[in-house]
Amino acid sequence: MKTAMTAESTLYDAQTIRERVRAAGVVGAGGAGFPAHVKLQAQVDTFLVNAAECEPMLKVDQQLMAVQAERLIRGVQYAMTATGARAGIIALKEKYQRAINALTPLLPAGIRLHILPDVYPAGDEVLTIWMATGRRVPPAALPVSVGVVVNNVQTVLNITRAVEQQYPVTRRTLTVNGAVARPITLTVPIGMSLREVLALAGGATVDDPGFINGGPMMGGLITSLDTPVSKTTGGLLVLPKSHALIQRRMQDERTVLSVAKTVCEQCRLCTDLCPRHLIGHELSPHLLVRAVNYQQAATPQLLLTALTCSECNVCESVACPVGISPMRINRMLKRELRALNHRYEGPLNPEDEMAKYRLIPVKRLITKLGLSDWYHDAPLTETDYPTDKTTLLLRQHIGASAIPCVLQGEHVVRGQCVADVPSGALGAPVHASIDGIVSEITEQSITVIRG
């Protein structure tokens, strides 16, 4: 098995791999949607699969690895060929035993598993690199600066399909969890509405639900269930609207700043538990809270450190004893600093000797977040769920929006490119996820009706 898989991966050269990944519209499925073909242009010594899936309510990657182990390993080999990497690492948690058992007998030379503890935020790209390789990415730098390219499980599986079948990204696997009748992990057409996705899980079980796109720590508030599934939709979390996780996300920025100025006690727990600070970054959330509260404390260099915040939300959801959100403050600062084209430059300090002991055990995190009553297994189903309407966002990735290459009224088939980015621009094409008629084209999306 190992020999056959290794031989198959040698059928394609680096340029072919990158071209097919680009044509298929593969983007980072676990983050902001960085185009995968651009990452594969880097030349590094290590390709790392971030399979930690540290958000406690999401159950996608851990289950996909168990049932698609061969495809995942072939994808790692294609990525290694494209990047020139000599080493491939799949970093996953010890508790993912089904995945470990499926992957271990298939590992070829040059690819290994790295077992992670069940802590948050082990799935943060920079933290995963540190835990799996011992290398520390400097603040404001990319993983390539330390010789590593990182993708998550679903991205690597999409790379395999793109290379072997020239199959574009038209489906997304996501978890529906929390206050739903049937917690589930399922694969749906890109562009299906979250309203339909919720119905597939049996609907909400509370009278006045709130919704989060993604996990409880980093996911954003959903204001409309008509929002379509995109290439980066990680999950649909349903909770009572009265739940603290929903209420915090509903706070406006003025309230966030007012709370910070009123109750901050300068205990510095937010900094002591900040994962980026622990590995040597200059970022100190308590000093940034102080800076927005008291102008005389706001030096230019201090404010710029906000640009290095990963928005992992440890400071707000775990560290702060009085309900302040340093993360939201950092997000505001980042928006203003980026609007002025400011960039951060600063040192990589020695890592904290207590760093590995200050990451948050996920069991404790679930309790701290008030999720014990809403935490479910959400088993994976391989059912193909159809839909009669898809709304395909033209910007499901970092970079320029895709430009429609079809006309209203045109018949399209699943897998057909309906929008692409200009040559040389950062971005990724968008493909039809169902057969149908283009019913509407706007600046933001293309709507396809089955027919």
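From the backbone N, Cα and C atoms, a Cβ is placed for every residue, glycine too.
What Swiss-Prot annotates here:
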BINDING   CYS264, CYS267, CYS270, CYS274  [4Fe-4S] cluster 1 binding site
BINDING   CYS309, CYS312, CYS315, CYS320  [4Fe-4S] cluster 2 binding site
DOMAIN    255-284  domain '4Fe-4S ferredoxin-type 1'
DOMAIN    300-330  domain '4Fe-4S ferredoxin-type 2'
MUTAGEN   CYS54 to Ala  Colorless protein, no 4Fe-4S centers, no cobalamin reductase activity
MUTAGEN   CYS264 to Ala  Colorless protein, no 4Fe-4S centers, no cobalamin reductase activity
MUTAGEN   CYS267 to Ala  Colorless protein, no 4Fe-4S centers, no cobalamin reductase activity
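Positions of the features from Swiss-Prot, shown on the structure.
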| residue | record | Cβ within 10 Å |
| --- | --- | --- |
| CYS54 | mutagenesis position | 25 |
| CYS264 | mutagenesis position | 18 |
| CYS267 | mutagenesis position | 13 |
| CYS270 | [4Fe-4S] cluster 1 binding site | 26 |
| CYS274 | [4Fe-4S] cluster 1 binding site | 26 |
| CYS309 | [4Fe-4S] cluster 2 binding site | 23 |
| CYS312 | [4Fe-4S] cluster 2 binding site | 24 |
| CYS315 | [4Fe-4S] cluster 2 binding site | 29 |
| CYS320 | [4Fe-4S] cluster 2 binding site | 25 |
Fill in the blank from the handout: Smallest Cα-Cα separation from CYS267 (mutagenesis position) among the recorded positions CYS54, CYS274, CYS312, CYS315, CYS320 is shown by CYS320
Completion exercise
In the three-state DSSP scheme, CYS270 ([4Fe-4S] cluster 1 binding site) belongs to helix
Fill in the blank from the handout: Note on [4Fe-4S] cluster 2: the CB centroid of CYS309, CYS312, CYS315, CYS320 has further same-chain residues inside 8 Å, namely CYS270, LEU273, CYS274, PRO285, GLU311, ASN313, VAL314, GLU316, SER317, ALA319, SER325, PRO326, MET327, ASN330
Practice task
Please report how many Å separate the Cα atom of CYS315 ([4Fe-4S] cluster 2 binding site) from that of CYS270 ([4Fe-4S] cluster 1 binding site), as a whole number.
Solution key: 5
Practice task
Give the helix, strand or coil assignment DSSP yields for CYS315 ([4Fe-4S] cluster 2 binding site).
Solution key: helix
Handout entry: C-alpha spacing of CYS274 ([4Fe-4S] cluster 1 binding site) relative to CYS312 ([4Fe-4S] cluster 2 binding site), in angstrom
Key = 9
Fill in the blank from the handout: Spatial neighbours of CYS264 (mutagenesis position) among the binding-site residues CYS274, CYS309, CYS320, using Cα within 10 Å, are CYS320
Exercise for the section: Give the sequence-ordered set of same-chain residues, not counting CYS264, CYS267, CYS270, CYS274, with Cβ within 8 Å of the centre of the Cβ atoms defining the [4Fe-4S] cluster 1 site. Expected result: GLN266, ARG268, LEU269, THR271, ASP272, PRO285, HIS286, VAL289, CYS315, ALA319, CYS320, ILE324, PRO326
Problem - Rounded Cα-Cα span from CYS274 ([4Fe-4S] cluster 1 binding site) to CYS54 (mutagenesis position), Å - result: 16
